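Working notes for the structure below.
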Amino acid sequence: MESNQSNNGGSGNAALNRGGRYVPPHLRGGDGGAAAAASAGGDDRRGGAGGGGYRRGGGNSGGGGGGGYDRGYNDNRDDRDNRGGSGGYGRDRNYEDRGYNGGGGGGGNRGYNNNRGGGGGGYNRQDRGDGGSSNFSRGGYNNRDEGSDNRGSGRSYNNDRRDNGGDGQNTRWNNLDAPPSRGTSKWENRGARDERIEQELFSGQLSGINFDKYEEIPVEATGDDVPQPISLFSDLSLHEWIEENIKTAGYDRPTPVQKYSIPALQGGRDLMSCAQTGSGKTAAFLVPLVNAILQDGPDAVHRSVTSSGGRKKQYPSALVLSPTRELSLQIFNESRKFAYRTPITSALLYGGRENYKDQIHKLRLGCHILIATPGRLIDVMDQGLIGMEGCRYLVLDEADRMLDMGFEPQIRQIVECNRMPSKEERITAMFSATFPKEIQLLAQDFLKENYVFLAVGRVGSTSENIMQKIVWVEEDEKRSYLMDLLDATGDSSLTLVFVETKRGASDLAYYLNRQNYEVVTIHGDLKQFEREKHLDLFRTGTAPILVATAVAARGLDIPNVKHVINYDLPSDVDEYVHRIGRTGRVGNVGLATSFFNDKNRNIARELMDLIVEANQELPDWLEGMSGDMRSGGGYRGRGGRGNGQRFGGRDHRYQGGSGNGGGGNGGGGGFGGGGQRSGGGGGFQSGGGGGRQQQQQQRAQPQQDWWS
C-alpha cells in the first residue's frame, strides 16, 4: 500500500505554512508532516481532495489534482483556500468501509464553516466502489444534518452495494427532506443490517410472555361497528418491513390489547384503551402507527423547513405524549425496534437541562415519530423547532394521569393551539390502566364521537397471576418488616418498593444501604442520567432492590420484577392497580405485598373488592373494617363486588341504561346489535384473550356511587 507520504504532491513546508498561514498540528499530515494540507494532498485524516486518504481506512490511492483542505477547517479563515482537486479513487475500505469521498472532488466552495463539508464527492455509504460522481450541492455531509443545503443533484440511495455510488447522496433517505420525486418517493430500499443495533434493540427478554394466562383475560370492546379482533399478526395487512421487525422482536402472537387495538386504529377509529402496563399496549399503538407512515410513503410526510434565521423546523407525522421521562424513553426505544431498517426516524423530548442540547441535535436529523413529555414539547415548539401541521396520529399514554395530574392545560395547548389537525382529521388513541368516568368525559374532548372503548381485564386480578398480600404494619415497624421480606426474597429476584415521597425514597434507600442491601432509588429530584443509571442497575440485577416514588415509576415496563412492596399505600385504589401491575408482567406470576394501617382506612372497601375479585386471601380485619364503613355510610366507593372491578374502567356511554340496546345516543345497554342501531353500544365481549364472539348482554343498573 502506498504511504501517505507518497500522496503528498507538495512539500512539508507547504503543509505547515501555506502562504504564511499556520496550519494546526491536528490538520497536518501525520508521520511525514506534509500530508495534510499541501496543494495536492488534502487532509489525509479526512479522506479529502487530491491524493490524501483516510489513513486508517486504507487511503485513497491514485490521488488527483490541486488540493486544499477537504473540509477546510476554516474557523474564521477565508473560503478561498478550500477549493480542492479532483479527488482520489475510492478503492478498498475508505473511511471504515464507507468509501468517503472516493472519486469525488475536493473541498469545494465552503469549508468547515457552519458545519458544511466539502463541495466535491458523494458519500457512498457502505459501498466499496467508486464514490458519487457528482458534487454535493452547496455543502457536504454536514454531520448528518439533513438540511436543505446538503442535497446533491441526484437522490438514489446505493444501499450496501459494491458498485458505483449514486449521485450526491448525503443521507440515508435523502429525499425525506426534499420535494417528492415520482421516481424515488416509494421508500423502496430497506436499510442495511447493523448487528450492533440489532443486539441493542432485540436482545431484551420477550420469551417470558405467558400467552396461556393471557388467553384467560376477559376483553370488552364497545362502540358502533367495532372492527373485528385479530388472532395473529398475519391477519393484518402490514408492511413487510414491520412484519419482519415483529418477528425479529420475538412476538409470537398478539396480546389481547393488541388483538383489538391494532385493527381499530388501522381502520381509522379513535381508541380509548383500558389496559394495564405490561399488557403489550406500547406495541398496540406503535405497530399501526409505524405501518401507517410506511404505507403512506414520503409524499405524505410534511417536509421540514429552514427559517431565515437558520433554524430548522420539523413536522412529525405522529406524536406520542407521556407523563414521565422514563416512560418516554421506554416508548422511544420500542419505536426504534419497530422502525428498524426503515426510513422512519423517532425523536425524544423530555425535561432536564443535561440532555437538552443532545435532544435538539437529534431532533434536527429528522423526525417522523415524536415521543415527548408535554412541558418540554411546549418549550421546543415555542422556539419554532416543531410544528404540528403534519401530525396525523396522536397518542396519549398513561392518559388518566396525564389528564388528572395537571397536564390537561398543556395537552390542550399542544393539540388546540399549534395548528394540529382537528380530531376529525387525525387518529387519536389513549391508553391507561384505569379510566374513571370523569377522565373519560374529559378525554372525549380529544376523540371523535364514534371512538372505540376497549377494556382489557387486569393482568394480575382476574388471571390470578399476582398473589396479593395485605398485612397490618404500624409505621414504626415498617423498616423491620421490610427487611424480613427482602431477606426472604433473596438477591436473585428483583424487588420494587413504593413510597409516597421523594424524601421518603432517599431516606429508605440510605437506610437499606447502611444495612448492606444493594439498593438504588428513582424520584423526581435525581438528574436524568442518575435515574437512567439506577434503572439500568436494577434491570440487570446489579442492585436487585429499587425504592421509587409512584410518579417516577409511572408506566415503566421492567421485566422479571418478582415482588412489589407498597411500603406506603396510595390513597387511590387506581394507583394501587398501577403499582401491583409492575409484577406479574405479561401473564407471569408475581407477588405484591402492601403495608396497611390506620392511615389507609379510606381505601379499605375498594381494596377488599379487589382482593375478593382476584380470589385472593382476605384478612378478617380488612373485611370487618370494610363492613363497618359500608354500614356506617362514612365512605363512598365505586360500588360493590361484581360491578366490573376486574376492568380498570367501563365505557361510561353505556352505563346509563339497561335492556337490549335501548334508544338514544349512548343510552342503550349491552353489547348486542352491532352496527344495526343508532344508539347504544355495539361491541365485543370475550371471556378469553381476544375471541371473536359477539354477544348480546343485559346490564344491571350500576349503583349510584359507582363512579364517585
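Keep in mind that glycine also has a Cβ here, set from the backbone N, Cα and C atoms.
Pulled from Swiss-Prot, these are the features on record:
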BINDING   A275, Q276, T277, G278, S279, G280, K281, T282  ATP binding site
DOMAIN    262-453  domain 'Helicase ATP-binding'
DOMAIN    465-626  domain 'Helicase C-terminal'
MUTAGEN   R426 to C  In q80; embryonic lethal
MUTAGEN   M430 to I  In q217; embryonic lethal
MUTAGEN   T434 to I  In q267; embryonic lethal
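Structural mapping of features recorded in Swiss-Prot.
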residue : record               : DSSP (3 states)
A275    : ATP binding site     : coil
G280    : ATP binding site     : coil
R426    : mutagenesis position : coil
T434    : mutagenesis position : coil
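Taking R426, M430, T434 as the mutagenesis positions under consideration, the smallest Cα distance to Q276 (ATP binding site) is found for T434. Between M430 (mutagenesis position) and K281 (ATP binding site), the C-alpha separation comes to 10 Å. Look at the recorded positions K281, R426 and count other Cβ atoms within 10 Å of each Cβ; R426 has the fewest. T282 (ATP binding site) and T434 (mutagenesis position) are 16 Å apart (CA-CA, integer value). Averaged across the domain 'Helicase ATP-binding' (262-453), pLDDT for the predicted model comes to 90. Here the C-alpha separation of T282 (ATP binding site) and R426 (mutagenesis position) works out to 19 Å. Cα-Cα distance from G280 (ATP binding site) to R426 (mutagenesis position): 23 Å (rounded to the nearest whole number).
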